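Novice: Checked Swiss-Prot, it gives:
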- 34-92: domain 'VWFC' (DOMAIN)
- Gly208 to Ala: In OI; severe (VARIANT)
- 1225-1460: domain 'Fibrillar collagen NC1' (DOMAIN)
- Asp1273, Asn1275, Gln1276, Cys1278, Asp1281: Ca(2+) binding site (BINDING)
Amino acid sequence: MFSFVDLRLLLLLAATALLTHGQEEGQEEDIPPVTCVQNGLRYYDRDVWKPEACRICVCDNGNVLCDDVICDETKNCPGAQVPPGECCPVCPDGEASPTDQETTGVEGPKGDTGPRGPRGPAGPPGRDGIPGQPGLPGPPGPPGPPGPPGLGGNFAPQMSYGYDEKSTGGISVPGPMGPSGPRGLPGPPGAPGPQGFQGPPGEPGEPGASGPMGPRGPPGPPGKNGDDGEAGKPGRPGERGPPGPQGARGLPGTAGLPGMKGHRGFSGLDGAKGDAGPAGPKGEPGSPGENGAPGQMGPRGLPGERGRPGAPGPAGARGNDGATGAAGPPGPTGPAGPPGFPGAVGAKGEAGPQGARGSEGPQGVRGEPGPPGPAGAAGPAGNPGADGQPGAKGANGAPGIAGAPGFPGARGPSGPQGPSGPPGPKGNSGEPGAPGNKGDTGAKGEPGPTGIQGPPGPAGEEGKRGARGEPGPTGLPGPPGERGGPGSRGFPGADGVAGPKGPAGERGSPGPAGPKGSPGEAGRPGEAGLPGAKGLTGSPGSPGPDGKTGPPGPAGQDGRPGPPGPPGARGQAGVMGFPGPKGAAGEPGKAGERGVPGPPGAVGPAGKDGEAGAQGPPGPAGPAGERGEQGPAGSPGFQGLPGPAGPPGEAGKPGEQGVPGDLGAPGPSGARGERGFPGERGVQGPPGPAGPRGANGAPGNDGAKGDAGAPGAPGSQGAPGLQGMPGERGAAGLPGPKGDRGDAGPKGADGSPGKDGVRGLTGPIGPPGPAGAPGDKGEAGPSGPAGPTGARGAPGDRGEPGPPGPAGFAGPPGADGQPGAKGEPGDAGAKGDAGPPGPAGPTGPPGPIGNVGAPGPKGARGSAGPPGATGFPGAAGRVGPPGPSGNAGPPGPPGPAGKEGGKGARGETGPAGRPGEVGPPGPPGPAGEKGSPGADGPAGAPGTPGPQGIAGQRGVVGLPGQRGERGFPGLPGPSGEPGKQGPSGTSGERGPPGPMGPPGLAGPPGESGREGSPGAEGSPGRDGSPGPKGDRGETGPAGPPGAPGAPGAPGPVGPAGKNGDRGETGPAGPAGPIGPVGARGPAGPQGPRGDKGETGEQGDRGIKGHRGFSGLQGPPGPPGSPGEQGPSGASGPAGPRGPPGSAGSPGKDGLNGLPGPIGPPGPRGRTGDAGPVGPPGPPGPPGPPGPPSGGFDFSFLPQPPQEKAHDGGRYYRADDANVVRDRDLEVDTTLKSLSQQIENIRSPEGSRKNPARTCRDLKMCHSDWKSGEYWIDPNQGCNLDAIKVFCNMETGETCVYPTQPQVAQKNWYISKNPKEKRHVWYGESMTDGFQFEYGGQGSDPADVAIQLTFLRLMSTEASQNITYHCKNSVAYMDQQTGNLKKALLLQGSNEIEIRAEGNSRFTYSVTYDGCTSHTGAWGKTVIEYKTTKTSRLPIIDVAPLDVGAPDQEFGMDIGPVCFL
């Protein structure tokens, strides 16, 4: 078989041949030298230098690329030191290198870094040279002899294939690079070069007189660079330069061919801890643990049936006052009081509102002339005036400017000849004449004398490259060269030992809130509470808690394996693929909402003053000014004589508080007035009785974050979540490593010579090249160490919105954000509950006087004022009070209805009334504004560790994990045999009750609890701020009796009667009907005033008389006694919350709450199964510089600790054929095991290791199997919580047995009062009784409870039988009475009671009834209950009624509960 290894070997050979060929080709071309400049120093291409100790640079094609030196960890060298000028620590000489030892001890902890060593002494300075004359540059020397050809360092071991096994013992390790010495002084100048060649002749100058040779001039500026010469022949390849440092990361090259299979590598360092192996067989049960932490609150159970009535509660608190009764009939009109004394002058009234604008007044008197206005603008030009008279002749003017020269005159005759001038200067050279014909060759002259040697001519242009000279003789050995630059980077060393764990980082800031998590699984049900005292038998009570688990039964034997089943359902979906390419851009989003209006802009600068406008017309008269303040009061004048009565004035301001009158009879109910303004604050009322419990308030602000709780116990393995949706497309990756150097291109055309530019800065790394063709997939390499975290990439393009993710767990509360911009007003919210009163604010400054308010309602009657000073005698009074009643006149016709009176003027605020009784609780006020968050409370005590979470379902295979460190390969051991089933452990003690769980969602309303005892008095509340005016309410109930109605119109005056003797007070006569109001009669003459007679007997009620005139006001009387208690005032604002009342008696068990909110994420689960090997990781960081090229030396690889002497020849795994064979066996075994496991999932066997979900599943997969005991795991996931059940293979029923199926036959209960028969629950109320638990021996009750919950969900019907053994105890039918009054009660698992008669859904049937009478012999009754409401079964308790006497005994057989 052509293996993968062979293929790789072939490909590697091909790659090597190609590369070697490429190197040979590259050597034939001449690559012009390229230089780099850094810090004023010039370096050649491929030069390497270290500008700083920990930085290394290389000249690469004119670019300086620098990188930080990465030091190897010196793990096995505690005293490592950094030599001066070096970057990396090295072992001092005495330390043992790892290669010297064959075994190493356990690695010690990492030592502290040693102190930095002292700097070495500087080298001695060089000798000063003698300054020489500057020599001329010599010609290029002959090329040196060719260096020995070097092989590429990386290929040496592959080309040599072998390895010198003998040399392994002494693999030499190159020492660290020494520090560079100080720069020496300049050396002596070189000797002057030889005479240069004769330069070409210059152009001929003009012939001058030949002067003497001048001194040598200064050198001219350098000429322009000449054109490039033609290419010379290629020189011999130079010696191989020192290797350059690691280049910058190049663009990714195309994938190379796979190399040959390398030698077997050393054993890697210890790998990261492997994934947890498969769960081992169940160990022996441990000793009972301490009580566990309280469990989380369980899920809300189904609502129970109506519970039995509880015992009567204590008397309730006093109820609220009843509603106000209907108004009584109007009382009789009281007598009018005498006129009072004139009151004192009232205080100045409040300023009235501003009056309406008056009509326009007459035009005012003309005003004073205004000040002169500013000058107006220039007016337009006027019309031209008429011509003036001609003026007199003027004086002569000044002479004018000289005129322009005239035209030239005619030419004059020639003048006489002048004398001859001196000779002119020498003319310029004439243009060169045409060249003459070539003359004959002259005779050879005598050699002239040797001239003075001229100065060397200027350097000629560079000649063409001469032909290659013969190699010269070998020169003397040169002086030792300066220290070479660092070599090229070697292969990366093997991974170092993992360093010690770093210190814990600081706590990070809270992350953003995660997405809402998916709902957690239902928590376990809480433990059963202790039995309460037995109350009177009531109507059915709420369901009781689950009973304790009985001791587990012995485990049954595993059944035999069945035949293979039919193919199973389709497997789970595979791992999600990598994200697809980015989709097309989505449609543009909706237009955003309108933004918040911006803040007002700054006020602009004032404009320039405009020009004054024309004077406007006078304006209309202004409105009347405000009324001036009242002047000071004048001194009081003497009382004048009373004047005649004026017309009735407007209603005066309310007088001072009068004496309280007697309480009038209640008048008819008045119309409901509008709601007045809130009165002044009343005196603190006594605290009212505790009101009913309010609705849950809105959740308060989050408190300050408490101290972190103690870490909870680790939860069991949670299920890995479903794989998330593909994330947004990541940013572009880092550039790939530098590709191989390309072949040299053809020579370009000659460019025009440019000037040398200043060297630019190093350019940025180029963009990534195009992706190479995919190489063949290599074998999965060992995992490399995780690279450092990269910088955060730029945000990618926004992807299309994904589907909503699953809800995340609730995140911690974020920090308070900055206040947002003010939003637009929202819709009016629903009326909130009353907030707690805020703290009283500081007293504000007095506000400005407000507008006059609307008149308030009439104030309450004030208390009596102090008696006023006696006034002057008043004016003559009006007519006195009516005389005694005359005889009744005939009833008059009914008068017309009077108009509704106008609203009275606002009274002054009366003093505070007496504290009223506490009114009924007012309606909730509107929600107060949200108070500012309170100061952080003190940190809470650490919470108790949370309970272990339930194991989650197994998640989908995760994405490939990060590449782990390379581990030592261990061969897998053979699978062990499963251990024997351990004996069952003793059941642990019951744990303490758990803490209260988080509040569940509001359940359906429970039945009313018993009345709580009244709470302690609350402290008085502060006033709430007045609420806004409410909407007009609906008509309220009839109010209390109103004030006495207005008196009717006066009747006619009867004749004065005689004064009768004073009779004794007669009994009150019945109230007569109110007669119709008579018409007003004329006033009769006033009779003389008689003596006051004694009160006569009460006559029949007369017709209502006319209204008398008001009498004079009497002097103020003494204060009256307090009136009767008035009706309750309107309910005051809610006071602050009082202190908590004393605890009420416990209410009935409430219904189970709804599931609480999802808890915080559990502790990190166990490491999941190993994922598939990931793709190769990114290239690791560059390794340290390699040794100089030549051969390849493996000595720099750190030798791992080895047990045997290291065998240098076995570097490569493929060299050992046994390993491959073992590996194949291992793969085969794994595949077989996997296929077996998959088969087990598709067709479960019902064994402990491979349980089915239900017996129905087993029946479908294995229809020919017999009924018997099998293992099932309804909640799937880990099979450690599987339970053993009986499977009825005829029907597919799953039957779960009770842990204690029999109740002994004996006397279980003796009643204190045997005649008073009532149902007594066996498990709850009888001594040594227990509630029935299920699941068989050895099973954990909590596991069984969960499994039963799942089993109920997957079933449509449940049934159970119970056999009641009796002696003198009726179980169902009472033979004596023929009825079912004495029948048993059963309690279902949801605490519902199942009876013998009543609602057919909650009644059981009897298949055999042998307990109908008291015969003194044992009998039995078989009870059966079948239901489609699977939550009612299994039965957990039984209550017989006919027990309690000493001769009454019973026992029970509890049958299995079967689900179908």
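Every residue gets a Cβ built from N, Cα and C, even glycine.
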Novice: What counts of helix, strand and coil residues does DSSP assign across the domain 'VWFC' (34-92)?
Specialist: 0 helix, 27 strand, 32 coil
Novice: Can you see whether DSSP assigns Asp1281 (Ca(2+) binding site) to helix, strand or coil?
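Specialist: Note: Asp1281 (Ca(2+) binding site) is helical by DSSP.
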Novice: Over all shown protein chains, what is the count of other CB atoms within 10 A of the CB belonging to Asn1275 (Ca(2+) binding site)?
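Specialist: For Asn1275 (Ca(2+) binding site), the 10 Å Cβ neighbour count is 20.
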Novice: Name the residue among the binding-site residues Asp1273, Asp1281 whose Cβ has the smallest number of other Cβ atoms within 10 Å.
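Specialist: Counting other Cβ atoms within 10 Å of each of the binding-site residues Asp1273, Asp1281, the minimum falls on Asp1281.
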Novice: Out of Gln1276, Cys1278, which has the highest number of nearby Cβ atoms, where nearby means within 10 Å of its Cβ, if these are the binding-site residues?
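Specialist: Compared across Gln1276, Cys1278, the most Cβ atoms within 10 Å surround Cys1278.
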Novice: Quick one: mean pLDDT on the domain 'Fibrillar collagen NC1' (1225-1460)?
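Specialist: The answer is 91, the mean pLDDT of the model over that range.
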Novice: Under DSSP, is Gln1276 (Ca(2+) binding site) helix, strand or coil?
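Specialist: Going by the DSSP assignment, Gln1276 (Ca(2+) binding site) belongs to neither helix nor strand, so it counts as coil.
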